[in-house]
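Have a look at the structure below, then the notes.
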Amino acid sequence: MASSSRSVLLLVAALFAVFLGSAHGIAKVPPGPNITATYGDEWLDAKSTWYGKPTGAGPKDNGGACGYKDVDKPPFSGMTGCGNTPIFKDGRGCGSCFEIKCTKPESCSGEPVTVHITDDNEEPIAPYHFDLSGHAFGSMAKKGEEQKLRSAGELELKFRRVKCKYPDGTKPTFHVEKGSNPNYLALLVKYIDGDGDVVAVDIKEKGKDKWIELKESWGAVWRVDTPDKLTGPFTVRYTTEGGTKGEAEDVIPEGWKADTAYEAK
């Protein structure tokens, strides 16, 4: 969307918020336009809060609405957060990456840091709202002033979408979810370089030509129900929001097991 169009939409959202605040006493700010993979490198305004432990990764179970596990550990390493509707996008924003920075209060470093979207938030406090892990929120501070910044509670920040760059050796990973069986397969897709988020997933059994389309289940989880037993090995094909396709050949082996993660070769 062009910059001028985005500005008009944000102005309308702000005016509508004022109306709601006058009518009901509480300003419920409508969300801004969706931030897509083709959005560009323009810095936008947002509000930021934080949740969980001060130096933690957010959720108590180190998970979140995307379905990822252990977001406190590499490669996410606690640099995570919840996005509101135009960022989380009903799960299609899971895995996307954003640079964020703050300049006020004085404890802000002004230097950008990168966060991954791993969770959802519904607080209508701004067109764009990042509810960050305590660790990610503190990372915007000058060295040694992390807790001072966290004590601010809520900040104005600048953000922009960027390509995800995982550490060397990180491979696309497909977690076969609990409850999967030969007639039902659910895959959690994670660690996708580039766009980070995924909009389509298909599988193909070894020796067959037909691709089987998976449907969105929730968060970053994709599923398929089939009357024919799925035995594997499977190649997984995924498409990112920007249209990039990737294939992980025979990544799900014959004799696959539920609640098990398989890395691309």
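Cβ coordinates come from backbone N, Cα and C, glycine included.
If you look up Swiss-Prot, you'll see 63-169 marked as domain 'Expansin-like EG45', on the strength of sequence analysis.
Secondary structure at Thr103 (variant position), taken from DSSP and collapsed to helix, strand or coil, is coil. While the structure shown retains the original residue, Swiss-Prot records the natural variant Thr103 to Ser with this note: In Hol l 1.0102.
Model confidence over the domain 'Expansin-like CBD' (183-264) stands at 96, taken as the mean pLDDT rounded to a whole number. The domain 'Expansin-like CBD' annotation in Swiss-Prot covers 183-264 and is backed by sequence analysis.
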Give me the count of other Cβ atoms within 10 A of the Cβ belonging to Thr103 (variant position).
14
As a quick check of your reading of DSSP, tell me how many residues in the domain 'Expansin-like CBD' (183-264) are helical, how many are strand and how many are coil.
0 helix, 46 strand, 36 coil
Secondary structure split (DSSP) over the domain 'Expansin-like EG45' (63-169) reads 17 helix, 33 strand, 57 coil
